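Asks: The following feature annotations were taken from Swiss-Prot:
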type	residues	note
BINDING	His300, Ser395, Asp416, Gly417, Thr421, Asp495, Tyr507, Val508, Asp509, Arg510, Lys516, Lys616	AMP binding site
DOMAIN	655-730	domain 'Carrier'
MUTAGEN	Ser689 to Ala	Loss of catalytic activity
BINDING	Asn787, Gly788, Tyr789, Leu790, Arg814, Arg824, Pro880, Ala881, Ala882, Ser920, Tyr956, Lys960, Ser983	NADP(+) binding site
Amino acid sequence: MAVDSPDERLQRRIAQLFAEDEQVKAARPLEAVSAAVSAPGMRLAQIAATVMAGYADRPAAGQRAFELNTDDATGRTSLRLLPRFETITYRELWQRVGEVAAAWHHDPENPLRAGDFVALLGFTSIDYATLDLADIHLGAVTVPLQASAAVSQLIAILTETSPRLLASTPEHLDAAVECLLAGTTPERLVVFDYHPEDDDQRAAFESARRRLADAGSLVIVETLDAVRARGRDLPAAPLFVPDTDDDPLALLIYTSGSTGTPKGAMYTNRLAATMWQGNSMLQGNSQRVGINLNYMPMSHIAGRISLFGVLARGGTAYFAAKSDMSTLFEDIGLVRPTEIFFVPRVCDMVFQRYQSELDRRSVAGADLDTLDREVKADLRQNYLGGRFLVAVVGSAPLAAEMKTFMESVLDLPLHDGYGSTEAGASVLLDNQIQRPPVLDYKLVDVPELGYFRTDRPHPRGELLLKAETTIPGYYKRPEVTAEIFDEDGFYKTGDIVAELEHDRLVYVDRRNNVLKLSQGEFVTVAHLEAVFASSPLIRQIFIYGSSERSYLLAVIVPTDDALRGRDTATLKSALAESIQRIAKDANLQPYEIPRDFLIETEPFTIANGLLSGIAKLLRPNLKERYGAQLEQMYTDLATGQADELLALRREAADLPVLETVSRAAKAMLGVASADMRPDAHFTDLGGDSLSALSFSNLLHEIFGVEVPVGVVVSPANELRDLANYIEAERNSGAKRPTFTSVHGGGSEIRAADLTLDKFIDARTLAAADSIPHAPVPAQTVLLTGANGYLGRFLCLEWLERLDKTGGTLICVVRGSDAAAARKRLDSAFDSGDPGLLEHYQQLAARTLEVLAGDIGDPNLGLDDATWQRLAETVDLIVHPAALVNHVLPYTQLFGPNVVGTAEIVRLAITARRKPVTYLSTVGVADQVDPAEYQEDSDVREMSAVRVVRESYANGYGNSKWAGEVLLREAHDLCGLPVAVFRSDMILAHSRYAGQLNVQDVFTRLILSLVATGIAPYSFYRTDADGNRQRAHYDGLPADFTAAAITALGIQATEGFRTYDVLNPYDDGISLDEFVDWLVESGHPIQRITDYSDWFHRFETAIRALPEKQRQASVLPLLDAYRNPCPAVRGAILPAKEFQAAVQTAKIGPEQDIPHLSAPLIDKYVSDLELLQLL
């Protein structure tokens, strides 16, 4: 039986769609319109007008329908998406464009003229398209801003471009207002995609107006609907058509590039027109039906071509409902696009859905080939809409096996596109040079990496090219422009390619020696090779990886001693053990450790072409010799992992739990069998918080039991403990609260979800109001998190207080038993200050009891008898313990930080009512309108609804908010006394040596400044004359923070108090002053005037530091300093309640919140020297 080829199946699909699908038939491009658009001499606005007139009655653009939804609990109204799209015609779209153009053009005070700049901040939508097209109509220069960019970056761009007008969605109004208040030039702020019926959107709009008005700003704030209404009654604005010989600027696309400094790629009128006229696979040839879903930002060239390429063909451009891709596949299923541009991340999401469906449907005896076909057919028809005719992938390399998988799902070729903002979106397609737009290309030698045009069998080198779509340069950056072109005018791509034949190129590598792995982590392979070469068993090592992979491999030449007396298996085990030991000693990250390796007994030499004349590894030659074997190893590892995980899912019911847990960890982390001991820790095997998240999800799939990340990474838990935890959960019969059981699904969480009856039994809740209050003053205090950075100083404060009265401090610390827990706590005070350690030990001997427990466990991990003893004897609870992780999502922090706090509440309302001191975070304010924020207001009202997303610290902030909500509920239930402390940066202890938080960003910065000896002229944006501005750094010493929390917590024997633990002064004490103090103390630090120059020199210097210093440096957080900060005077949040309480209680030497001082900064240096980091 003959099997259809993919092309035959595609042709049959096309014929069927044109015969049966009315939407597809109606979207066929018109030859007359296509010819007019492509006619020589057509200018950008003429093309747009021609398209809009030629397809006037067709549907042009579609967005998700919505309805208004009022929350019964809060009374707030929001938009709820409906499972359908609504469209407008080309005529209606162009009418909207005309209204906006007329309003702007005829504005009596600030008319917009050709050449003026308009900046847009938001996600792609019909309103966004309207504004963009209005710019085209008038000849204005569009500046699409990256919605994810830091405010400092946005300000830099707006300062450089001086736009007359800034348009923003409600979601980004805070950033827009920050830019305007920073003194940028827009005269108007237009708010688009605005629905005043939505309470949050209306609040954002009103807040923006109020903030600008309060600041005395003259910026006019109005909605796009108001602009359109004004323009509706005005004469039409003239269509901008430049003179024949004129090619004015039409668009700036800003890209950070490799330097991190925003650079505006200039698109002239002619270049911008090619986005409509192009005939590339991405844009679509003039006869291809275009129905697509636009999910890429308009600040990216692919996003713009995706939109305009479809409109130019008379198709329908639908817009994704949300920018975070949370509705992407729901949107795709509703739209059923005929074409799509994939990015690798979306391919990963499809594959994850495939794996999940495959596992869900797998049953014993199922035919895997049949199941594979069924799942892929279901994905193709339902998940992806079932009528794709063209699919393209781009923006980053896609692994070959992923490409094969996607093609098998789509039943279509997945075309591989290569381009860039500077060169144009369509330079290569399926490795073939695209002519047009490419006019010429060449390869140039890269001798430092060993790539030459004389290489055989194929020439290799950096790709340089000339193309019709290449930008003329960067806006106002002549020096940077000069760097990206050679003397013959060829654009330097920075990419190494191999020329298989004329016009057929294959991507090889980036010229930069720093390798970016697929998860976004950068590794310096030469550095890693040097680290591992220190092993007595390793003679030479070649590290191998690519941007398509998340982990590294290696080729190892063993030493003669290593080879002597060992067979292959024993040798490999010895080498693997050596690598792990060296990695641990060097504090390498898991992604920096090769997961597997080839053993080569022939050394790399000059003679065999693997070393250069100065004995450097010749990477191209090494890749040529070992590349195929290493790629096969990647394939084998992936296959082995998938097979093992599938086997585990099937066999888990018949295997001991410990065996399943160990095999799952082995498969997920790719470690050797010899390392899989029952007493091994997940983190010691190379796991980190992200891999722990995947492991947690896997264990839940296998066992049907929630295994939080905190349990996986707990230093008290070995693999056998994880197995015991799972067995206990399976046998308990009781289900602990989870994110889903409390909040349901979705991306919003509500304070109303967090009711105590979801966490605490009815009997305890019913009795809470009738139990006696704990005695005052407290004599028995329970402290969680005592071995944490702040926790240790709270421990010391309470030991000192209770020692005077004969009281007892009980600390719950993670550990396999009480002795191990006590050892962990003791080590927190052993920082190199003998006086501190002796003081602690003397107090502890008289006053301290340590229990082994875990806040994430039922009963805090304590047995019933101990729990009951605490319930009956504890007088006050201090709860700073939390899983502090700014990467993990709320779902994973829910167990330790929310359920754990609920257990604290349960203890507090059992047997006697015990006041609670709770440590929260200023991150709670992250999702609160600054105008609505009050220090002591009820968080349930101030932040009733919050968004769950994957942004930095979102999960942690939400988890601490949830803890506050639960405590508010407990207070309402029975008058439980509560004191909440929202802390910001907690700095070093003022007195005790070595006591500073090595992991926090401030310590890392001080270390990096002193170690590199360079600092910027100012960390903040300078004034118009280039002078330093008055600024403030918000932080408090750990000892004052602990003293304040303890003193105020003792007083909280009734009521509910909330304090923002901040340094609120407009005192001019900032990062700049810290550098001044360091210089005055004799540390040789050079100030660099140009901030960008400093940043790049700083990064280079940090990367060159010794390994121990580099690991403790600011390198992982360096992006925070990529651009100068706004000069903020005073604290970001109010702290009046806290300051008044501190003054009344006379806390600290000054009986007030202290100012930061030079001695504290000097102590940072001495502490880092004591810890041998400086």
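Think of each number as a place in line: the chain as shown, counted from 1.
The backbone N, Cα and C atoms fix where each Cβ goes, glycine too.
I'm curious about the neighbourhood of these features; can you describe it?
Replies: Of all Cβ atoms in the protein chains displayed, 16 besides its own lie within 10 Å of the Cβ of Tyr507 (AMP binding site). Under DSSP, Tyr507 (AMP binding site) is assigned to a strand (E or B) in the three-state scheme.
When other Cβ atoms within 10 Å of the Cβ of Pro880 (NADP(+) binding site) are tallied across all protein chains shown, the result is 25.
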Asks: List only the single closest residue to Arg814 (NADP(+) binding site), chosen from the binding-site residues His300, Asp416, Thr421, Tyr507 by CA-CA distance.
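Replies: Nearest listed residue in space: His300.
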Asks: With H, G and I counted as helix, E and B as strand and the rest as coil, say where DSSP puts His300 (AMP binding site).
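Replies: Looking at the DSSP assignment, His300 (AMP binding site) belongs to neither helix nor strand, so coil.
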Asks: For Ala882 (NADP(+) binding site), identify the closest of the binding-site residues His300, Asp416, Thr421, Tyr507, judging by Cα separation.
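Replies: Nearest listed residue in space: His300.
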Asks: Rounded to the nearest Å, what's the C-alpha distance separating Ser983 (NADP(+) binding site) and Asp416 (AMP binding site)? Just drop the number here, would you?
Replies: 49
Asks: Based on the record's binding annotation for NADP(+) (Asn787, Gly788, Tyr789, Leu790, Arg814, Arg824, Pro880, Ala881, Ala882, Ser920, Tyr956, Lys960, Ser983), what whole-number value in Å is the widest Cα to Cα distance?
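Replies: Site span for NADP(+), by Cα atoms: 25 Å.
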Asks: Can you give me the Cα-Cα distance between Asn787 (NADP(+) binding site) and Asp416 (AMP binding site) in Å, rounded to a whole number?
Replies: 52
Asks: Do you know offhand how many angstrom separate Tyr507 (AMP binding site) and Tyr789 (NADP(+) binding site) by C-alpha?
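Replies: Answer for this pair: 48 Å between alpha carbons.
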Asks: What are the sequence-distant neighbours of Tyr789 (NADP(+) binding site), meaning same chain, six or more residues apart, C-beta distance under 8 angstroms?
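Replies: Those within reach of Tyr789 (NADP(+) binding site), by Cβ under 8 Å and sequence separation of 6 or more, are Ile986, Asn997, Asp1000, Ala1038.
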Asks: Going by DSSP, is Ser983 (NADP(+) binding site) part of a helix, a strand, or coil?
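Replies: Once the DSSP labels are grouped into three classes, Ser983 (NADP(+) binding site) ends up as strand.
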Asks: Between the Cα atoms of Asp416 (AMP binding site) and Tyr956 (NADP(+) binding site), find the distance and write it as a whole number of Å.
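Replies: With distance taken Cα to Cα, Tyr956 (NADP(+) binding site) is 39 Å from Asp416 (AMP binding site).
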Asks: Report the member of His300, Asp416, Asn787, Ala882, Ser983 (the binding-site residues) whose C-beta atom has the most other C-beta atoms within 10 angstroms.
Replies: Ala882
Asks: Quick check for the class: what is the C-alpha distance, in angstrom and rounded, between His300 (AMP binding site) and Tyr956 (NADP(+) binding site)?
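Replies: Here the two Cα atoms are 31 Å apart.
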